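Participant: Would you mind keeping the following structure in view while I ask a few things?
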Amino acid sequence: MNNFFQGYNLLFQHSLFASYMDWFHSFNCSLLLGVLVFVTLLFGYLIFGTFYFKSKKIEYQFGELLCSIFPTIILLMQMVPSLSLLYYYGLMNLDSNLTVKVTGHQWYWSYEYSDIPGLEFDSYMKSLDQLSLGEPRLLEVDNRCVIPCDTNIRFCITSADVIHAWALNSLSVKLDAMSGILSTFSYSFPMVGVFYGQCSEICGANHSFMPIALEVTLLDNFKSWCFGTME
């Protein structure tokens, strides 16, 4: 199904939950395409078939029954995977092994590891003269948020001033950061890598210059990074 919508679907997803969301998106696109074809054929039948059947008396009870059953079936086909995704997301929020507090500022992010005393830092976008070879422009930061893979992480998102949004498209993650409100979600990352995102809520003049860089690494490497950062 994903191959059919290649080029029109979401980005390549790097987590199990994001893959489910990608599949659900493609599944809904397939349903939408089927409904579009069916309605087009039905309109063609009503327009051109009227000339043939206008002199005959026709009972539409069976047609009315079908028009009631088909939408119900389509809604059920959407409801079952939607509830499954909602249930899976609820299971992710039941328990966590590490808590990271993310605070949005104009125009940078602050990270605080609540379970590791003293581990907190600010994350600013790197300027052009600070970039190393291979680092993406307008996306790389001076301090990445580093987390271990295969670990359930609870993120607590808030803001110190205006509304921001902590968003990582390749992970299907987007949560608003609002002052005075602590929004939480849990997530598990099955693969290592560096994932980039940006603030997705217009927050002022430099809104486009507060990127997000999330580095997922092995647990041993994460422990070494923690010790090195706190020294």
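Each residue, glycine too, has its Cβ placed from N, Cα and C.
Checked Swiss-Prot, it gives:
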type: BINDING; residues: HIS164, CYS199, CYS203, MET210; note: Cu cation A1 binding site
type: BINDING; residues: CYS199, GLU201, CYS203, HIS207; note: Cu cation A2 binding site
type: BINDING; residues: GLU201; note: Mg(2+) binding site
type: VARIANT; residues: SER132 to Asn; note: In strain: PB303
type: VARIANT; residues: ASN143 to Ile; note: In strain: CB4857
type: VARIANT; residues: SER186 to Asn; note: In strain: AB2, CB4852, CB4853, CB4855, CB4858 and PB306
type: VARIANT; residues: VAL216 to Met; note: In strain: AB1 and KR314
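Could you tell me the structural context for the features on the list?
Facilitator: Around the Cβ of MET210 (Cu cation A1 binding site), a 10 Å sphere holds 21 further Cβ atoms from the protein chains shown. According to its DSSP assignment, MET210 (Cu cation A1 binding site) is coil.
All chains included, 21 other C-beta atoms sit within 10 angstroms of the C-beta of CYS203 (Cu cation A1 binding site).
Sequence-distant neighbours of GLU201 (Cu cation A2 binding site) (same chain, 6+ apart, CB under 8 A from its CB) are ILE163, HIS164, ALA165, ASP176, ALA177, HIS207. Taken residue by residue with DSSP, GLU201 (Cu cation A2 binding site) is part of neither helix nor strand, so it is coil.
Counting every protein chain shown, the number of other Cβ atoms lying within 10 Å of the Cβ of SER132 (variant position) is 7.
Around ASN143 (variant position), the same-chain residues six or more apart in sequence whose CB sits under 8 Å from its CB are TYR111, PHE121, ASP122, SER123, TYR124, listed in sequence order.
Other C-beta atoms found within 10 angstroms of the C-beta of SER186 (variant position) number 19, with every protein chain shown included. Under DSSP, SER186 (variant position) is assigned to a strand (E or B) in the three-state scheme.
Taken residue by residue with DSSP, VAL216 (variant position) is part of a strand.
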Participant: How many Å lie between the Cα of MET210 (Cu cation A1 binding site) and the Cα of SER186 (variant position)?
Facilitator: 23
Participant: At a 10 A cut-off on CB-CB distances, which of the binding-site residues HIS164, HIS207 has the highest count?
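Facilitator: Result of the Cβ crowding comparison: HIS164.
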Participant: Going by C-alpha positions, which of the variant positions (SER132, SER186, VAL216) is nearest CYS203 (Cu cation A1 binding site)?
Facilitator: SER186
Participant: Beyond CYS199, GLU201, CYS203, HIS207, what residues of that chain have CB atoms within 8 A of the centre of the Cu cation A2 site's CB atoms?
Facilitator: GLY104, TRP107, VAL162, ILE163, HIS164, ALA165, SER200, ILE202, GLY204, MET210
